[in-house]
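Peer 1: In case it helps, Swiss-Prot gives these features for our protein:
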{"type": "DOMAIN", "residues": "6-68", "note": "domain 'J'"}
{"type": "BINDING", "residues": "C134, C137, C193, C196", "note": "Zn(2+) 1 binding site"}
{"type": "BINDING", "residues": "C150, C153, C177, C180", "note": "Zn(2+) 2 binding site"}
{"type": "MUTAGEN", "residues": "C394 to S", "note": "Loss of farnesylation"}
Amino acid sequence: MVKETTYYDVLGVKPNATQEELKKAYRKLALKYHPDKNPNEGEKFKQISQAYEVLSDAKKRELYDKGGEQAIKEGGAGGGFGSPMDIFDMFFGGGGRMQRERRGKNVVHQLSVTLEDLYNGATRKLALQKNVICDKCEGRGGKKGAVECCPNCRGTGMQIRIHQIGPGMVQQIQSVCMECQGHGERISPKDRCKSCNGRKIVREKKILEVHIDKGMKDGQKITFHGEGDQEPGLEPGDIIIVLDQKDHAVFTRRGEDLFMCMDIQLVEALCGFQKPISTLDNRTIVITSHPGQIVKHGDIKCVLNEGMPIYRRPYEKGRLIIEFKVNFPENGFLSPDKLSLLEKLLPERKEVEETDEMDQVELVDFDPNQERRRHYNGEAYEDDEHHPRGGVQCQTS
């Protein structure tokens with residue numbers, strides 16, 4: 001039993017979630033609430049990152065489950081990657097802060113795909129916007145020689161203010177320079193490039209052709225190196241496409257295997273059957289259970305080489321795993337004489353010799369709500385004993 005579930009709730013998972021479920025939840029939420037897409041959701045992005053930072057680490061997760069967020073703070077386990085953006089970059093393969101300083105920002109996009117796409121392979125065209133260096137001013141932001149050091153911050157991009165908080169006590173506050181917006185330089189409005197308005201970069205539409213290979217997985221990344229945002233003086237970043245698989249109506253993927261449930265009737269479970277299955281590449285395969293091969297409720301069987309293609313080895317496939325659910329007939333489906341005949345055909349049942357010490361009881365259908373109602377009524381009864389529900393009496397003279 002975990003002490004608190006706040007981090008799990010932030011990611012939208014249960015406390016017993018696997019690492020794969022945590023990764024999938026973080027991936028979707030981080031892309032949705034990234035500051036580039038939702039500038040007003042910075043706090044939400046921070047909460048998502050902190051939750052994943054703790055729960056993705058086995059030791060931190062154990063500490064959190066036992067003592068909650070307070071245990072993380074007291075246990076000194078809150079260091080992690082240092083910032084939400086570091087966690088994001090490490091997760092999506094963007095490197096760390098030092099790499100970001102040498103390269104332009106990576107652009108991460110989520111691409112929704114079907115299980116059929118991952119099985120057969122597919123090609124998608126993706127239209128997106130990215131920053132490119134302005135070709136009118138060649139990334140200078142204005143005329144040659146128009147760029148000057150910001151006199152407000154002296155080129156640092158940051159301002160430091162001293163705030164007195166008490167006698168002999170001061171607080172030093174560092175903030176982004178409002179004059180140059182943190183760039184450390186400024187351009188006079190009259191000298192700014194008309195195309196980029198002094199920003200040195202412009203937005204450009206880019207159409208990418210994304211090739212989805214057979215056997216790729218949910219969450220797999222496809223990287224277009226050097227196709228990301230450009231910034232003057234930096235190498236271009238990458239465009240990273242993250243595959244997001246939609247749920248399938250029949251099949252569930254487990255590694256290289258496909259899993260499905262199949263309903264069969266009692267007669268099929270006892271006497272055999274043939275069942276067609278439509279595959280993800282539009283073939284129809286037929287599975288057979290021969291008479292005398294009993295299939296019990298919950299039995300699991302498999303078909304070799306009918307699972308997912310193995311990535312980069314597309315001619316090899318996993319297994320198709322089938323769990324059988326046996327549907328039993330309704331009460332009274334046979335007349336007494338036919339039921340007697342059926343009993344003679346089935347294996348003999350074991351008779352119980354009754355003794356005087358035995359009590360006959362009746363077997364009834366289980367009602368899962370009965371215990372809940374009994375528990376509620378019991379609490380109400382105890383409440384009445386301690387707090388009688390008498391009305392307010394009128395005062396008499």
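FYI, residue positions are counted from 1 along the chain as it appears here.
Using the three backbone atoms N, Cα and C, a Cβ is placed for every residue, glycine included.
Just the original residues are modelled here, none of the noted substitutions.
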Peer 1: In the same chain, which residues outside the set C134, C137, C193, C196 have their CB within 8 A of the centroid of the CB atoms that define the Zn(2+) 1 site?
Peer 2: D135, K136, E138, G139, R140, G141, G142, R192, K194, S195, N197, G198, R199, K200, I201, V202
Peer 1: Between the Cα atoms of C134 (Zn(2+) 1 binding site) and C180 (Zn(2+) 2 binding site), what distance do you get, rounded to the nearest Å?
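Peer 2: It is 19 Å, counting Cα to Cα.
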Peer 1: What residues, ordered by sequence, lie under 8 A Cβ-to-Cβ from C137 (Zn(2+) 1 binding site) and sit at least six positions away in the same chain?
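Peer 2: Result: K143, C193, S195, C196, K200.
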Peer 1: Excluding C150, C153, C177, C180, which residues of the same chain place their Cβ within 8 Å of the centroid of the Cβ atoms of the recorded Zn(2+) 2 site?
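Peer 2: These residues sit around the Zn(2+) 2 site: P151, N152, R154, G155, T156, G157, M158, Q159, M178, E179, Q181, G182, H183, G184, E185, R186.
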Peer 1: Which residues of the same chain, at least 6 positions away in sequence, have a Cβ lying under 8 Å from the Cβ of C150 (Zn(2+) 2 binding site)?
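Peer 2: Within the chain, C150 (Zn(2+) 2 binding site) has Cβ neighbours under 8 Å at G157, C177, E179, C180, H183, G184, E185, R186.
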Peer 1: Take the Cβ of C177 (Zn(2+) 2 binding site) and count every other Cβ within 10 Å, whichever protein chain it belongs to.
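Peer 2: Cβ-Cβ neighbours of C177 (Zn(2+) 2 binding site) within 10 Å number 19.
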Peer 1: Report, as a single number, how many Cβ atoms besides its own are within 10 Å of the Cβ of C180 (Zn(2+) 2 binding site).
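Peer 2: Here the count is 21.
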Peer 1: Do you know the DSSP helix, strand and coil residue counts for the domain 'J' (6-68)?
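Peer 2: Going through the domain 'J' (6-68) residue by residue, I get 46 helix, 0 strand, 17 coil.
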Peer 1: Within the chain of C153 (Zn(2+) 2 binding site), which residues six or more apart in sequence place their C-beta under 8 angstroms from its C-beta?
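Peer 2: Correct list: Q159, C177, E179, C180, G184.
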